Amino acid sequence: MSRRPCSCALRPPRCSCSASPSAVTAAGRPRPSDSCKEESSTLSVKMKCDFNCNHVHSGLKLVKPDDIGRLVSYTPAYLEGSCKDCIKDYERLSCIGSPIVSPRIVQLETESKRLHNKENQHVQQTLNSTNEIEALETSRLYEDSGYSSFSLQSGLSEHEEGSLLEENFGDSLQSCLLQIQSPDQYPNKNLLPVLHFEKVVCSTLKKNAKRNPKVDREMLKEIIARGNFRLQNIIGRKMGLECVDILSELFRRGLRHVLATILAQLSDMDLINVSKVSTTWKKILEDDKGAFQLYSKAIQRVTENNNKFSPHASTREYVMFRTPLASVQKSAAQTSLKKDAQTKLSNQGDQKGSTYSRHNEFSEVAKTLKKNESLKACIRCNSPAKYDCYLQRATCKREGCGFDYCTKCLCNYHTTKDCSDGKLLKASCKIGPLPGTKKSKKNLRRL
């Protein structure tokens, strides 16, 4: 029997493993010998190797250098039993520094880092655009004054510059005011009013400097008029002054909660004193409801106490000179006080008895005198009598006498009639001329 090579239905690709001849059976078909069995096993291994190699090369991934040493000495389970050439290729790639990782490991790593990679790509794309980078820079608080672009000159005419300035100023001012009105969109919420105003003005000037390098003061006034920058709350204007009205300054700035805290610490009498300082302080007191209620109650209580303890609450206080109605008020007041003074004198005379002298009697009456009154001796009993020089009236204070007379005519006191009908009081001695007059000088010359 002649020997011929084994013929299979599927001829595998050429491999490094050589096929050995096989014997032919009695039926005319070749008997699979040991070499043929080895060939078939090699074929299956080769096919598996080709499949696995292609799958691995389709999913290559570079690993960090720290993991190279660990992966060089490691042979994956799917390469066991494969051909020597594939194992050599695997070892060669691992020595270069780009080891092959299992497809399962590659799939797990890509799934775990997929979200992170997308975020990085999104951030990188946003940072690549110059417009968004400039917007990100302007959102931070830089110390740029806004005048750095004034050196840029443009060849535009004055008419074009004016029209472009108006359009650009309207857009920039509207965007700045939108940032002011919507605090959620404004990045720096904790800016002081001065820094806030500085940022808006500088950004507006920086945008308009390319069109017109000149500073337009009308534009600044319009920014101040449109935007609510709270510049009235700026502190430091009164620094260095000796006297500062703190309450008035707080009232002008609208800090009513601070004023309410201050007024709550004051007592009712202190609130009365606050109202007497100035009209502004009284307005501050009237603006606070709680403090004003306490103040009004204190005023009512003080007035009631004054009316209760004042001996002359029914009339006005006595003064030296009054209007023509003073005589009527005097007569009304004297009738009410006449009985009280007489009872006091009688009680004092009974207590002291014989030791009560004339001097003590006059001194006791003198304690009850008013500002425009004086003491005189009664024309009937020589007892102390009160004398009013404005009314020309004297009243005896002795209980047994009580004579009320006119000092001009020495008659009973008359309020409506004149003293012309009665006899006038004649002086007991003639009064000489006043010193320094012509008559006194003549008398001196005669002497």
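Heads up, the Cβ atoms here are built off N, Cα and C, so glycines get one too.
Per Swiss-Prot, these features apply:
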| type | residues | note |
| --- | --- | --- |
| MUTAGEN | GLU143 to Ala | Delays degradation |
| MUTAGEN | SER145 to Asn | Not mitotically degraded. Shows impaired interaction with BTRC and reduced phosphate incorporation; when associated with N-149 |
| MUTAGEN | SER149 to Ala | Does not affect protein stability; when associated with A-145 |
| MUTAGEN | SER149 to Glu | Degraded in similar manner to wild-type |
| DOMAIN | 250-296 | domain 'F-box' |
| MUTAGEN | TYR356 to Ala | Substantially impairs inhibition of CCNB1 ubiquitination by UBE2C; when associated with 346-S--T-355 del |
| MUTAGEN | LYS376 to Ala | Decreases UBE2C-mediated ubiquitination |
| BINDING | CYS378, CYS381, CYS396, CYS401 | Zn(2+) 1 binding site |
| MUTAGEN | ARG393 to Ala | Decreases UBE2C-mediated ubiquitination |
| BINDING | CYS406, CYS409, HIS414, CYS419 | Zn(2+) 2 binding site |
Is it possible to list how many residues within the domain 'F-box' (250-296) are helical, extended or coil according to DSSP?
37 helix, 0 strand, 10 coil
LYS376 (mutagenesis position): which of the binding-site residues CYS396, CYS409, HIS414, CYS419 have a C-alpha within 10 angstroms of it?
CYS396
Relative to the Cβ position of CYS378 (Zn(2+) 1 binding site), how many further Cβ atoms are located within 10 Å?
18
Counting across all protein chains present, how many other Cβ atoms fall within 10 Å of the Cβ of CYS419 (Zn(2+) 2 binding site)?
16
Taking just the CA atoms, what is the gap between CYS409 (Zn(2+) 2 binding site) and ARG393 (mutagenesis position) in Å?
10
Please identify, among the binding-site residues CYS378, HIS414, CYS419, the one with the smallest Cα-Cα distance to ARG393 (mutagenesis position).
HIS414
Out of CYS406, HIS414, CYS419, the binding-site residues in the record, which is closest to CYS396 (Zn(2+) 1 binding site) when you go by Cα distance?
CYS406
Would you mind checking how many other C-beta atoms are within 10 angstroms of the C-beta on CYS401 (Zn(2+) 1 binding site)?
15
Tell me the Cα distance separating CYS378 (Zn(2+) 1 binding site) from CYS406 (Zn(2+) 2 binding site), rounded to the nearest angstrom.
11
These are the binding-site residues: CYS381, CYS396, CYS406, CYS409. Which one scores highest on other Cβ atoms within 10 Å?
CYS396
Mean pLDDT, the domain 'F-box' (250-296)?
90
In Å, rounded, how far does the Cα of CYS401 (Zn(2+) 1 binding site) sit from the Cα of HIS414 (Zn(2+) 2 binding site)?
18
Quick one: which residues besides CYS378, CYS381, CYS396, CYS401 have a Cβ within 8 Å of the Zn(2+) 1 site's Cβ centroid, in sequence order?
ILE379, ARG380, ASN382, SER383, ALA385, LYS397, ARG398, GLY400, GLY402, PHE403
Check the recorded positions LYS376, ARG393, HIS414 for other C-beta atoms within 10 angstroms of each C-beta and report the one with the most.
ARG393
Look up CYS381 (Zn(2+) 1 binding site) in the DSSP assignment and report helix, strand or coil.
coil
